[in-house]
Amino acid sequence: MELQPQFNEFLANIRPTDTQKEDWKSGARTLRERLKNFEPLKEIVVSTFLQGSIRRSTAIRPLGDKRPDVDIVVVTNLDHTRMSPTDAMDLFIPFLEKYYPGKWETQGRSFGITLSYVELDLVITAIPESGAEKSHLEQLYKSESVLTVNSLEEQTDWRLNKSWTPNTGWLSESNSAQVEDAPASEWKAHPLVLPDREKNEWGRTHPLAQIRWTAEKNRLCNGHYINLVRAVKWWRQQNSEDLPKYPKGYPLEHLIGNALDNGTTSMAQGLVQLMDTFLSRWAAIYNQKSKPWLSDHGVAEHDVMARLTAEDFCSFYEGIASAAEIARNALASEEPQESAQLWRQLFGSKFPLPGPQGGDRNGGFTTPSKPAEPQKTGRFA
């Protein structure tokens with residue numbers, strides 16, 4: 001069964017909490033204001049914006065005392081052809097020492113900042129273009145479309161367009177609804193560059209393109225795409241002992257988007273469809289004990305699976321095969337309790353059981369006195 005009410009409750013149980021959302025917004029706003037007012041960097045910083053799973057609404061609730069991870073991009077006007085990656089990043093050390101003493105560390109392509117309530121990942125980038133083209137891009141990066149700290153789920157009308165403004169109520173609804181994504185010619189061919197200390201080179205990155213692709217895919221899937229990503233991430237976390245460490249994060253998200261058809265009608269249907277498509281699409285690759293090459297939505301020459309080993313991909317493929325069998329049975333079941341128990345084999349106790357009026361089994365079924373633990377059968381049981 002589709003059990004959409006139970007899926008809705010499950011999703012509410014695994015989304016970041018309202019407090020966590022406010023924490024990362026506060027952290028992002030505070031950092032933005034501090035950068036804006038830090039005199040040595042005033043002429044360098046163009047804007048800062050949220051990226052990553054937080055911005056794309058594909059993050060799941062951290063377990064235990066783990067803090068949310070928040071990616072913040074700093075867009076600068078630095079000339080990457082005249083400055084080394086190390087020198088570019090070193091410009092920000094006085095800022096970090098002033099506002100985050102003892103709380104920051106240098107990473108390969110970013111700075112990590114550990115606060116009591118959130119983990120910030122500060123990514124320094126530069127606009128590689130020059131002249132009028134650079135000016136147009138700076139306008140985009142200074143626009144509400146980029147600066148918003150709301151996630152895609154919170155701002156469903158969002159478009160990548162410097163003319164977009166947040167929909168704050170019924171008065172602005174008609175105006176925001178008329179704004180569509182800007183033509184690809186205005187943004188797609190213009191990724192940012194970011195410094196890599198370890199390789200001592202500048203590489204291309206296009207977080208806005210990833211955000212825009214996610215927003216469009218979610219609309220085409222009736223709002224189910226970002227929730228399906230969350231569900232698969234939760235399944236992976238619940239079954240981590242039976243799965244390889246990778247893929248996770250964005251590569252996992254990309255694999256889901258690659259397999260999910262447009263027009264998704266429900267969570268249950270979407271899960272079965274994307275797993276079945278994943279298995280059929282990569283069967284030959286799996287049989288060859290290899291892994292796929294998947295182009296990044298923002299920088300076409302980047303393989304999203306570059307750091308994933310063939311061994312891990314094949315192990316993950318086997319995990320999806322086992323999970324798909326359970327998901328098919330859960331969707332096919334016509335008994336609410338049985339269906340829910342099967343979904344719980346994948347997602348654990350965060351997936352609720354239907355209430356007493358949720359449907360009865362034939363043969364004397366009685367409502368359990370407490371939530372049942374999943375039966376341990378098969379790879380993920």
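From the backbone N, Cα and C atoms, a Cβ is placed for every residue, glycine too.
Quoted from Swiss-Prot, the note on mutagenesis experiment THR30 to Lys is: No longer interacts with Cap2. Among the mutagenesis experiments that Swiss-Prot reports, GLN51 to Ala, Ser or Thr is described with the note: Significantly decreased incorporation of GTP but not ATP, makes 3'3'3'-cAAA. Swiss-Prot gives this note for the published mutagenesis ASP69 to Ala: Retains a very small amount of enzymatic activity, may bind GTP better than wild-type. Among the mutagenesis entries in Swiss-Prot is ASP69 to Lys, noted as: Nearly complete loss of enzymatic activity. Under the heading Mg(2+) A binding site, Swiss-Prot lists ASP69, ASP71, ASP121. For ASP71 to Asn, Swiss-Prot lists a mutagenesis experiment annotated as follows: No longer makes cyclic nucleotides. The annotation active site is assigned in Swiss-Prot to ASP71, ASP121 (among others) on the grounds of a curator's inference. Where Swiss-Prot documents GLN210 to Ala as a mutagenesis experiment, the accompanying text is: Nearly wild-type cyclic nucleotide synthesis. What Swiss-Prot lists as Mg(2+) 3 binding site is ASN258, LEU260.
Everything Swiss-Prot records as a feature, shown here on the structure.
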residue : record                : Cβ contacts under 8 Å, 6 or more apart
THR30   : mutagenesis position  : none
GLN51   : mutagenesis position  : ASP71, ILE72, VAL73, VAL123, PRO207, GLN210, ILE211
ASP69   : mutagenesis position  : GLY52, SER53, ILE54, ALA59, VAL118, GLU119, ASP121
ASN258  : Mg(2+) 3 binding site : ARG281, LEU294
LEU260  : Mg(2+) 3 binding site : LYS217, CYS221, TYR225, LEU228, GLY270, GLN273, LEU274, THR277
Position of peak Cβ density within 10 Å, selected from the recorded positions ASP71, ASP121:
ASP71
Cβ packing number for GLN210 (mutagenesis position), 10 Å threshold:
23
Residues close to Mg(2+) A site centre defined by ASP69, ASP71, ASP121, Cβ within 8 Å:
GLY52, ILE54, VAL70, ILE72, SER110, GLU119, LEU120
